[in-house]
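Encoded as structure tokens, the structure appears first; notes follow it.
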Amino acid sequence: MVTPREPKKRTTRKKKDPNAPKRALSAYMFFANENRDIVRSENPDITFGQVGKKLGEKWKALTPEEKQPYEAKAQADKKRYESEKELYNATLA
């Protein structure tokens, strides 16, 4: 005998405020944004998922010295985000 299930209740996600500051990018994201077009030009018939995989492989192959500029950009972006977030929260309160 099968018992009827109760319908699942949908949880509604809170709408994101369009005025909220953009989140900080990671060092990998700065690297990926800079190198995505290069990977695509080297492999024109590659799929979207494979581009990400190639970028991940390239990122892992970098030495800490080669990653340094991207990590510096990420630190600067994190500071930008934190200051913008502070300003944003002050306007809400």
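Placed from the backbone N, Cα and C atoms, the Cβ positions cover glycine too.
Keep in mind the model is a prediction, meaning the values are calculated, not measured.
Annotation note: PRO18 (mutagenesis position) sits in a coil segment as assigned by DSSP. For PRO18 (mutagenesis position), no same-chain residue lying six or more positions away in sequence has a CB closer than 8 A to its CB. For the mutagenesis experiment PRO18 to Ala, the note given by Swiss-Prot reads: Does not affect affinity for DNA.
One entry in Swiss-Prot concerns the mutagenesis experiment PRO21 to Ala. Its note says: Shows a 4-fold reduced affinity for DNA. The Cβ of PRO21 (mutagenesis position) has 16 other Cβ atoms within 10 Å, all protein chains considered.
Within the same chain, residues at least six positions away from TYR28 (mutagenesis position) with a Cβ under 8 Å of its Cβ are TRP59, TYR70. Among the sequence features in Swiss-Prot, the mutagenesis site TYR28 to Asp is noted as follows: Shows a strongly reduced affinity for linear and circular DNA.
Here the residue is the original one, while Swiss-Prot reports the published mutagenesis MET29 to Ala or Asp with the comment Unable to form 75 bp microcircles. Secondary structure from DSSP puts MET29 (mutagenesis position) in a helix. Counting every protein chain shown, the Cβ of MET29 (mutagenesis position) has 16 other Cβ atoms within 10 Å.
A mutagenesis experiment is reported in Swiss-Prot for this position, PHE30 to Val, and the note states: Does not affect affinity for DNA. Non-local neighbourhood of PHE30 (mutagenesis position): TYR70, LYS73, ALA74, ASP77, each in the same chain, at least six residues away, with C-beta under 8 Å from its C-beta.
Around PHE31 (mutagenesis position), the C-beta neighbours below 8 angstroms that are at least 6 residues distant in the chain are LEU55, LYS58, TRP59, LEU62, LYS67, TYR70. For the published mutagenesis PHE31 to Asp, Swiss-Prot gives the following note: Shows a strongly reduced affinity for linear and circular DNA.
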